[in-house]
Structure formats: structure tokens, C-alpha cells
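Visitor: This is the feature table in Swiss-Prot:
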| type | residues | note |
| --- | --- | --- |
| MUTAGEN | GLY341 to Leu | Reduces interaction with CDC50. Sensitive to cold |
| MUTAGEN | GLU342 to Gln | Loss of activity. Does not appear to reduce interaction with CDC50. Sensitive to cold |
| MUTAGEN | ASN445 to Ser | No sensitivity to papuamide B (phosphatidylserine-binding cytotoxin) or cold. No sensitivity to papuamide B; when associated with 237-G--A-238 or K-473 |
| MUTAGEN | ASP473 to Lys | Sensitive to papuamide B (phosphatidylserine-binding cytotoxin); the effect is suppressed when associated with S-445 |
| MUTAGEN | PHE511 to Leu | Sensitive to duramycin (phosphatidylethanolamine-binding cytotoxin). Decreases ATPase activity |
| MUTAGEN | PHE511 to Tyr or Leu | Sensitive to papuamide B (phosphatidylserine-binding cytotoxin) |
| MUTAGEN | PHE511 to Tyr | Normal ATPase activity. No sensitivity to cold |
| MUTAGEN | ASP560 to Asn | Loss of activity. Sensitive to cinnamycin (phosphatidylethanolamine-binding cytotoxin) |
| BINDING | ASP560, THR562, ASP954, ASP958 | Mg(2+) binding site |
| BINDING | 560-562, GLU655, PHE698, SER700, LYS703, LYS721, 755-756, 835-837, ARG928, LYS934, 957-958 | ATP binding site |
| ACT_SITE | ASP560 | active site, 4-aspartylphosphate intermediate |
| MUTAGEN | ARG1228 to Ala | Abolishes ATPase activity and leads to cold sensitivity |
| MUTAGEN | TYR1235 to Ala | Abolishes ATPase activity and leads to cold sensitivity |
Amino acid sequence: MNDDRETPPKRKPGEDDTLFDIDFLDDTTSHSGSRSKVTNSHANANYIPPSHVLPEETIDLDADDDNIENDVHENLFMSNNHDDQTSWNANRFDSDAYQPQSLRAVKPPGLFARFGNGLKNAFTFKRKKGPESFEMNHYNAVTNNELDDNYLDSRNKFNIKILFNRYILRKNVGDAEGNGEPRVIHINDSLANSSFGYSDNHISTTKYNFATFLPKFLFQEFSKYANLFFLCTSAIQQVPHVSPTNRYTTIGTLLVVLIVSAMKECIEDIKRANSDKELNNSTAEIFSEAHDDFVEKRWIDIRVGDIIRVKSEEPIPADTIILSSSEPEGLCYIETANLDGETNLKIKQSRVETAKFIDVKTLKNMNGKVVSEQPNSSLYTYEGTMTLNDRQIPLSPDQMILRGATLRNTAWIFGLVIFTGHETKLLRNATATPIKRTAVEKIINRQIIALFTVLIVLILISSIGNVIMSTADAKHLSYLYLEGTNKAGLFFKDFLTFWILFSNLVPISLFVTVELIKYYQAFMIGSDLDLYYEKTDTPTVVRTSSLVEELGQIEYIFSDKTGTLTRNIMEFKSCSIAGHCYIDKIPEDKTATVEDGIEVGYRKFDDLKKKLNDPSDEDSPIINDFLTLLATCHTVIPEFQSDGSIKYQAASPDEGALVQGGADLGYKFIIRKPNSVTVLLEETGEEKEYQLLNICEFNSTRKRMSAIFRFPDGSIKLFCKGADTVILERLDDEANQYVEATMRHLEDYASEGLRTLCLAMRDISEGEYEEWNSIYNEAATTLDNRAEKLDEAANLIEKNLILIGATAIEDKLQDGVPETIHTLQEAGIKIWVLTGDRQETAINIGMSCRLLSEDMNLLIINEETRDDTERNLLEKINALNEHQLSTHDMNTLALVIDGKSLGFALEPELEDYLLTVAKLCKAVICCRVSPLQKALVVKMVKRKSSSLLLAIGDGANDVSMIQAAHVGVGISGMEGMQAARSADIAVGQFKFLKKLLLVHGSWSYQRISVAILYSFYKNTALYMTQFWYVFANAFSGQSIMESWTMSFYNLFFTVWPPFVIGVFDQFVSSRLLERYPQLYKLGQKGQFFSVYIFWGWIINGFFHSAIVFIGTILIYRYGFALNMHGELADHWSWGVTVYTTSVIIVLGKAALVTNQWTKFTLIAIPGSLLFWLIFFPIYASIFPHANISREYYGVVKHTYGSGVFWLTLIVLPIFALVRDFLWKYYKRMYEPETYHVIQEMQKYNISDSRPHVQQFQNAIRKVRQVQRMKKQRGFAFSQAEEGGQEKIVRMYDTTQKRGKYGELQDASANPFNDNNGLGSNDFESAEPFIENPFADGNQNSNRFSSSRDDISFDI
């Protein structure tokens, strides 16, 4: 298989298939016999041991069998015996030298390992007598089925390490990456397996648990500098005689903030936990020894060593070794799109020795064990050994089916669970749910530091001023006892006092307000019916609400293909036969016409059928050959359903679509036998059987597949299908008259993103075939370079072909994908598609979904070595630099890079080159990439640029990519929920990204930006008056306002305007945001939030605070503030005036920045002022008498009873806000932003003439595309490349009867049964041979014989 990803190591010639030559671990095996020794070179004379192996060491197998076995068990499972310098480890899996037969020595453990083992032993009970531990003895008891029921409880109760690993870390006690001792799994012995403490099948995607919530939550909250700042302030307030305010005001407010944040985090994590619970409670069928049958259990209850039954279309619940299946020789088909993104089905096959276990009775009698590698993250390797009846059977990736795969085209399989839960390879490739911080939050943290610097400056000015004033006026202020005061101590005390006094410049309610805003924004996103997918009853779910504003600033989208952009459903769309193009439904503008002697457009499939059935039509023989090729030249297996229909089992979805297309056109493939295929001609009811002589299989080098048939009339024909490039060069130069028309049709297909194949044939004489067949057979039996020699043999016969036509298959897209991608690109978002599929497939999808277009130049990087990749990248960079590309030119570039080249390009020395080329392209497609490479690509762009990234996928193979991006979006698909559970946002369809980003993203970013800026502004506007006041009170640290009133400012009186703006404000309507995607660039450019904008708001707050302080102090200092009784206002009355005026100004500012007034806006802005005006007299009347706030005693009559107070509340706010109003007027009238213009259009419902211009430009572009020379012809074909397809299809005889669930039912139909002499006439009377695995029943003992000549065995 031409694949850049990790593949399992191949065995060297001459290596034995067994994992051990001597079975140390089989408790049923006797070691008695002649005295023998095993050295570490016993298995293979060519084996070169690693440096740490001691070649001289041997084990005497006959000295003391029991002691030897105990020693091996001790080293293998417990690693406690380190008295000797070397501990033997049976079957240690070494990644450097794949020699599973060897017995290896490992280095003695280091200090830390010994310490860890000491702890383990300390918490494990020991026997009073003998060297063996309590645990070891119970292991021996387990192997002899003598374990009492209380053992597991006692073991887990006292082994702290196992308890911690199992219930806290949810992992196995073995090595984290599979480098430790191999695990032993006993078949049909759950008690023995339970003793090892293997992980259960529980999975969790939550951020917290009971043990980690508090530390993780506090770490997350106090990583926000504002919360850390107020924690310090709260501590300072507790120092006696320092705080000018109440000591509990800050800590009380901080606790409220933390409690609200904690509640929000808990609610979101509970949602994740519920989602996990839904998956964990999925059901599977587990073989029960107690019931002698399969019983339904939850996934979470599946344990290592369980035998499970999986039916067709069901997901695999855990990493499983296939034991048997309903198909011949234990074959099964699995879909791994959820794991690696590949669309073609994979073929897995059980070992022949286990394929006989096909019913409950045989499973019950299955005894043995598996020695398996430890859990690890490698998706493409596996090593293990199964021991059955003293025979050791090697296990490889061919028998391993991973969790996350789905069983297809196979009625059922039986499997042995090897890894569960977080030990499965799928979960090993997943990372812990990361804690992500938004770009806005990072800016806030930096600006808080800057604001803190300003705060320090203000504190220093005030503290130094107080020291100077105290020193200079000490003699005049003798009553203050300032003489002899320690200046350093005074400075330090003043520093702390002013810290507390000015600390509210940083809004303490900022983050809780923002968190609540984001929570409700997330709720509104989830409530949007436009983002609800009715077909699967799936709403959009925001799992991490703290990231919603990131949706408005995305510059790159990294998307999976299969299941995200496409449905993974292939449909036969059109075909070209004899120069004519046929399609089922013809678009109005595509009807076939003749222009300049050339037929343009499509004909209907009905016309094709008419021509086929008209013997006088010259195209009839060609159409017959074309449809016969579709029905015969493939590796598909037909399967009759209960309703009489046929379901085609196809490893390649393309082949399935082609065969189905042929059936729809009247040539129905109905029977496959080992040496023939049968086709039903529906028009006449005639069945034609074609003898299958040879199959020349598809691979990525050949790009074609051929089959040779003997027709019913005795003639021999070769059918060939493949890429246009390879078919054209093999055509007969004289007998091909349809080439030009066919190529023209291929170009039309490619422009529509359809997957194309060329079809050709030739007649072969008997003599030529016999001569070639001898060459082919010789190549098929050679041991060296067999694949290359088979390809050479195929080349000899695949010549002088006659082109008969071409096919077009549509890889059906998800709804709305092309329109969504086009709109997102108009919004300035670059889209990268990362897929495990082949290059041709990826390019075709790029064309069909409008990621690529005909006028784009493809920059293809498909190299085999690092040096070639570097050279290719540098050549492209130099070429692009020479042309001095404009923006328009860059919009015509697309990069296509394959997985192998990408692996080289991701190296530190080359990644800058890759990113340079990629940034110049409008679109990037990475094909044949592994899940790890997907994540590495995202991390590279994330690390090398300041852009915000979004990753979207639907499969488990996309989880790492999703978690690596700033925002991860998972599609709640039909095949699994792993991506959706691990994502920040779960959606039902890719098309929902359009509104999610353009509307909700833009709204969220603008709302959050204004809410944050406003929060800082309002605190600056009020609390800076405290700083101005120090110049009037001799730097004494006296506060203008009462303590609790200051705290209530953020909690009650100004909290609602930013909240309402953050939740309900709309700067542009959703309709216009979707209509003009260019508005999205406002977020990408940081138009609403930046350092410059932030300090503009802060300075505005300084300005407003100065106006309030100066205005009020002039009024009160000069005695203008008289109440109705002619009494002058006091200090606290002046403070209330300052406070109330500031509240009115900041509420007025909120009114100016509000874009859309709603009922909530009216409640929030005027309502907040009204709330304060009502609250103050109640508070000032009650609390002083309760001895809580005596400052406000009698203040109400000095304020509410003064006309100057009310006049001040009118004049000063107008004076302060007039500048803001004039600035807003100037910007809109003379320097309008883009969204200002759109707002005017929205307000006055002004129509836009630009659509007509755009339509004209699109028309011009289409004309130019037609006039251009087209090169893309759309070849794509998905097919597994492991080889062996011919062998597989020759195993099948679909005339054999099958039961309800697809199992073989007749002795003559069993591929393992000896020939019992039943002829075709006896077939119906044959007695049932294989028991229905879904029902109990008796079965006679029978002898099986594999279709492999060299293997036979008994039940």
C-alpha cells in the first residue's frame, strides 16, 4: 500500500509465525521432558540483540517448573523481583527490532523505578511465609480457577496504585505507551482478567472531576490577572488601619464573581458528562458464560477479555481481535472514515484457527489466552499471540479492529476485546480537553498589566504626595502627631491605602459579566432554528461558551472531507458511451444539441436503453460492452436482502456505484462464484455467466484495474477501467474514434467535480491468452518482488485497447457545502481541507464544493524524499516571487500536498517554506494525511501566525485537530460523536458554519468588545474621581464615596447595560451580515477591539471623571449646594452627587453605543438609573440605623432636597457626553466605516445594485473558462491497495444459502467443510450445518477444511 503512514513491520524471510517457541505462560502446558535451555537468540539465527540484552544468560527450563513459571509471572506482571542484575521479560515488544520470538533481558530498574515498586509493594499484602506475594499467589489461583469471590475486592482495597489509576486517571497500571510488560488476556475467564485491573470501557471528555475541579477552576480563574489583582487587594484590606474602605467589600464581591463563574463551568461540564453518559450507556452484545448466550450490556460494562458480537452497520465499542465472521474464512469489511478519513472499506480477517468459532456452543468451549502488547497510540500496528490448545497463533493488525470503526457489508463478527476505554488506540490519540483562552482575553490580560502600571503610578504619586505633605506641614498639623513619623513606614502604609482606594479602576465584575454574556450568547446560538438539523434532530450546541467571540475573527478553517464536506455516498451520475453523454435528469440548458458538427449537452438514460435494445443502432454493441464491463469488471459481492433486492458489498465505494449504475441501466450483477460472475439482463430476463479468468488489481501506480473473461460464446475479452492518462496511452492507434468526444466529456465532468474513469476493452485470442497466462502465473508464484512482476505481466496484456466510454460518479456533498465555502471565502477566510483520501479524490471534491475552480492554478507537491520536497517548495517560492503576485493572482492559486511530502514539510527547517507558499494560496488541500499530521498542520499555522484558526470534523481522527485549533467544531454525524464531544461547538451540518461565523460570530465579537470596553470605561469614569480628590484632601487617602456603595456600582447599578449590550445588541441585522460577508473582515482586522481602541475608552473615562470632579467640587466648594432649608451639603452629600452624576454619564454612554434598542435596553439603561435613585434613600435611611453605614446619615435631605443636586445631574452629563456625540456624528458623516453604510441601508431599506454587477462578472468568468484549454479530467477511484482482492472474491459463492443474519446454513455452503458429495440438486435438502449465532441450538461435530489447501482442523 502506497501510504506515508506508519505500517506494521514485515516479518523477515524464514521467521516463524509463532510468538514464542516455548510457551512459558500457558498454565495448562506441561514443562516436563528433556532438560533444555533457551537463549535469547533461540528464535532466529539472524537476530542481533539490542545492546542491553545479555547473550550469555539462559534459563533452565527443567530445573524447577513451578519456580520458573512463578519467576516469569513475577517479572512479566509485577516487576517486583530485582535481586538479580537482570530481570527477564518474556516477549518484550521492542520497537527497534521486531523479534517477538526472542526472550529478552531488560536493564535493572533505576532509583525512581525501585522507589515506585517499593510503594507498590508497601500497599500490597504479603504472605507470612514464602517469597511470593499475596497478589502473586492469587494470580496463580486465578489461572487455576480457584479464586474466591472476595479476592478482587481485597486486592483493589489495598492496592492504592490500582485504585488511583483506575478511578482517578482512568488508565491501566501498565506502561503508558505500551513499552512495558505484555498484557495477558484469558479467554472465557473474566475472573482471571479482572485480577489485572485493566481499564473499563468508560470514556470521559469532561474538563473536571470531583478531585480536580477546585484546583483546575481556581487556576483558570486566577490566570485572569484581574481576579489575581483583586485577590491581592482583598488580602491587603485585611491589614488593620490600612484600608480606607470596609475590609469585606472586595473579598465579598470576588467570592460572588467566583461562585457565578463556578456555576457556569459546572453547568457546561455537566452537559459534557451527560453526553459522555449517553455514549457509555450505548449497548452491545457480550457473551455470558453464565447464560451460555450473548446478553445485552452497556458499553461501559465491557471488559478486557469479553467476547462481543457486532452486527452490520454497528460501531465497534472497543479495540477487538476478530475471531470469526459470517463471511468465508473470517473476512469482514470495516469502515474507518471515523479514524483515518478514508472512504474505501478495509478488509479484516480472523486467523483460520479461530474462524471455526461461529456459534455459542463453540465459543463456550473456547479456552486459551492472548499475550498482547500494552496499550499504545499507533493506529496501524499491533503485535500479539493467541494460545489455543497448546498452539500459538500470531496476531497482527489484520485481526485488530479499532474502536471507532463501523462494521459494513458483514452480517456479524465475533471479537475478543483487547483494549477498552482510554486504553483504546483511538482514545490514546486523543489529548486532554485543553483550556483555551481567547485573543480578546489575552489582550485584556496585557492591558490589565498596563492599567496596573498606570495604577502604580497613581499610587506612587499619591503616596509621595502624602509623605511630602506630612513632612512639610507636620508643625502646622500637630494634632495629627506627624512629627517623628518614619517616612518609609508612612510611605508603605500610604501605598497600601491608595492601592485599595484606586483598585476599582480594574472592574471586578468584568469577567463574571463577560462569562454570563458568553453563556447567554451560547444559549441563543443553540436556540437558533436556522442552526437546527431536523433530519437528525440535532441542534447546535456550544460546549465551551468562553470562545464565542473567537467565531467572529476566524481567518483559517481546517476541514476534514469525509463526513464533513461529503456524505461518503457515491452515486452513478452520468456516462459517455461512443461519444454521446447520458444522464438521468437533464438540466434545461444542457439538452444535447449539435454545434459546429459537435454534439454538446446530455442525452437521457432512456435514450441509452432505446439504443441498446435497437439491434440496428450502430451504438448498440458498444453500449452492451460498456454495461457488461460495469456489471463484471469489479470485486463486488452481491447480497440478496429479505425483500428480494440486492445489496452490493464493495470495499471501494466507486465500484459499488458503478455496479449499481449498471444494474439501474438493466445489467444487474446477481451471482459471484469463485470462477465466474452472472449478469441478469432485465429487459429480456436472460442470465449470462462469464467465466472469470484473471484479475489485474488496482493500485495507485497502475491507476487501473483489468479483468479477463471468457464469454458464453467462448470468446475471451479483457475489460479495463482506470485514469484517462493510463488508458489513453494503451489505446489502439487506429480503432479509437471516440477519444476526442470522450475527453471533452471528461473535462465537463471534472468542471462539475465528478469522479471519472475511462472504460476500455479488447478481444484476446486463445493462443495469446495461454501464452500470457503462463507469464502471469509465473509472476503470481514468485517470492521476490511479486507485486512488481504482476504489474509487468499486466502491462503485457493491457494494450491495443478500444475506448468505449467513461463514467462520472458524484461523491455527494453535504447540503449547502459549495455555497457555504464560497461565502466564507468571500468573507476573507482561507479554507484548508485535510483528508486521508487520495490526491485525485481530494482535488475532485475541491472542484465540486467550489473550493477550487477551473481558472485556478494548482501547485502540487507530491514528492518521495525530503530533498525533493525542499527543492519543490523553493522552486515555487522563487517562481511566485518573480511574478510579484497581486491579490487577484493569489486568488487563482491553490496548493495540493500529499501526506508524505507534508511529513517532510512539517520539519522545523521546511515549515517556513510551506507556510510561505500556503499563505499565497486561496485554498490548500492536504491529502493522505494521518490524524497526527492534521493536528501538526493546525499547530504549525497557529504557532507561526497570529491568525485565529477553526478546525471542523466529524470523526475521531479529527479530534486532535479540533483540539489544537483556537475553536474546534465537531459535526454530530451519523457515524459517531467523538468529534462533537471533544469540540468546543457541535453542529449538525457544515453549512451551519456560514451563519455561525458570519452572524453569530460577528455579533458575539462586537458585543463582547463593546461590553469589555464599556466595563473598563465606566470604572475609570467613577473611580478616577478618587485620584483627583487626593489633590484636594492633602493626599490623606480619604474616599469620596461610602464603601458598600462603591462595591454596588459594579454589582447592581452599572452591570445591566454591558450585559444587555453583550447579549441583545445587533450592529447589523443577520440578513445583511449573510448578504455582505465582507463585513466579517471587521472582526479579522480587530475593528471593534484593539489596544488603540482600549486606551481610547480609558482616556475618555479619565476625561469624564475630570469633568464630574471639577464640576461638582466647584459647586460644593463655593456653597452652591443648598437644600430647601438653606443648609450646606456635607462631604458625603457631595460624594453622592459625584456618584449619581457618574452613573448618569456612563448610562448615557451606554445609550450612545447601543445599536439596537429593545425592551431589555430600556430596562437596563433607564432602569439602572431609576434603581439607584430608589435604592439610595432606602439604603441611607435604614443602614445607618443598623450601624452598617453611618456615613449616609442625613444625606438624603441634603441631596434630594437640593435643586442644585438635580440641576447638576442634568448639566454635567450633557457637558460630558457632547464630545462623544459630536465624535460619533463626525465619524458617520465624514469617515464612515463599512458597517456604517450597511446600517444606513438597513435603516432606510436601500436596495443594492451590486448583485447585477456580480452576475455579469460571473457570466464573463464562465465564458473565459469555456474558452480556456481545460486540463482537469477528474480521475478518482477509492480502492484498498493491500492486494489480495482476487483471492478474496474467489472465496465467495453467492449461490450458497444464508440464514436470516447472513450466516452460512448448508454443509455444502460452508467454506470450511469437506466436499460431502452434495450436488446442486441436493442443495435444498442439505441439513443445517452451522448454527445461527443469534439463537441457541445443538450442532453436530463436523470436520472443517479451509479453502486453503494446507490447513485443516477439527471441532
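Along the chain as shown, residues are numbered 1 onward.
Every residue gets a Cβ built from N, Cα and C, even glycine.
I would like each feature placed in context: is it buried or exposed, what are its neighbours, and how far apart are things?
Guide: GLU342 (mutagenesis position) falls within neither a helix nor a strand when secondary structure is assigned with DSSP, and so counts as coil.
Of all Cβ atoms in the shown protein chains, 15 besides its own fall within 10 Å of the Cβ of ASN445 (mutagenesis position).
In this view, PHE511 (mutagenesis position) is surrounded by 23 other Cβ atoms within 10 Å of its Cβ, with every protein chain counted.
Annotation note: ASP560 (mutagenesis position) sits in a coil segment as assigned by DSSP.
Within 10 Å of the Cβ of ASP560 (mutagenesis position) there are 30 other Cβ atoms, across all protein chains.
In sequence order, HIS1236 make up the list of same-chain residues 6 or more apart from ARG1228 (mutagenesis position) whose Cβ falls under 8 Å from its Cβ.
TYR1235 (mutagenesis position) is surrounded by 21 other CB atoms, counting those within 10 A of its CB over all protein chains shown.
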Visitor: If H, G and I count as helix, E and B as strand, and all else as coil, what does DSSP give for GLU655 (ATP binding site)?
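Guide: Going by the DSSP assignment, GLU655 (ATP binding site) falls within a helical segment, counted as helix.
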Visitor: Taking only C-alpha atoms and a 10 A limit, tell me which of ASN445, PHE511, ASP560, ASP837, TYR1235 are near ASP954 (Mg(2+) binding site). These are the recorded positions.
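Guide: Matched recorded positions: ASP560, sequence order.
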Visitor: Between ASN445 (mutagenesis position) and TYR1235 (mutagenesis position), what C-alpha distance do you get in Å?
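Guide: Between the Cα atoms of ASN445 (mutagenesis position) and TYR1235 (mutagenesis position), the distance comes to 28 Å.
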Visitor: Among the recorded positions GLU342, ASP837, ASP954, ASP958, which residue has the fewest other Cβ atoms within 10 Å of its own Cβ?
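Guide: GLU342, out of the recorded positions GLU342, ASP837, ASP954, ASP958, has the fewest neighbouring Cβ atoms within 10 Å.
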Visitor: Could you check which of the recorded positions (GLU342, PHE511, THR562, ASP958) sits closest to GLU655 (ATP binding site), going Cα to Cα?
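Guide: The smallest Cα gap between GLU655 (ATP binding site) and any of the recorded positions is with GLU342.
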Visitor: Applying a 10 Å Cβ distance cut-off over all chains shown, what neighbour count does THR562 (Mg(2+) binding site) have?
Guide: 29
Visitor: Would you identify which of the binding-site residues THR756, ASN957 has the most other C-beta atoms lying within 10 angstroms of its C-beta?
Guide: ASN957
Visitor: Tell me which of the recorded positions PHE511, ASP560, ASP837 ends up closest to ASP958 (Mg(2+) binding site) in space, Cα to Cα.
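Guide: Considering only the listed recorded positions, the nearest one is ASP560.
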Visitor: Tell me the Cβ neighbour count for LYS703 (ATP binding site), meaning other Cβ atoms within 10 Å of its Cβ, over all protein chains shown.
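Guide: Result for LYS703 (ATP binding site): 17 neighbouring Cβ atoms inside 10 Å.
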Visitor: Measuring Cα to Cα, how many Å separate ASP837 (ATP binding site) from ASP560 (mutagenesis position)?
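Guide: A Cα-Cα distance of 10 Å.
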Visitor: Express the distance between the Cα positions of THR562 (Mg(2+) binding site) and PHE511 (mutagenesis position) as a whole number of Å.
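Guide: Distance (Cα to Cα, whole Å): 39 Å.
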Visitor: With every protein chain in view, how many other Cβ atoms are within 10 Å of the Cβ of GLU655 (ATP binding site)?
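Guide: Within a 10 Å radius of the Cβ of GLU655 (ATP binding site) lie 26 other Cβ atoms.
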Visitor: Give me the CA-CA distance between ASN957 (ATP binding site) and ASP560 (mutagenesis position), in Å, as a whole number.
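Guide: On Cα coordinates alone, these residues lie 9 Å apart.
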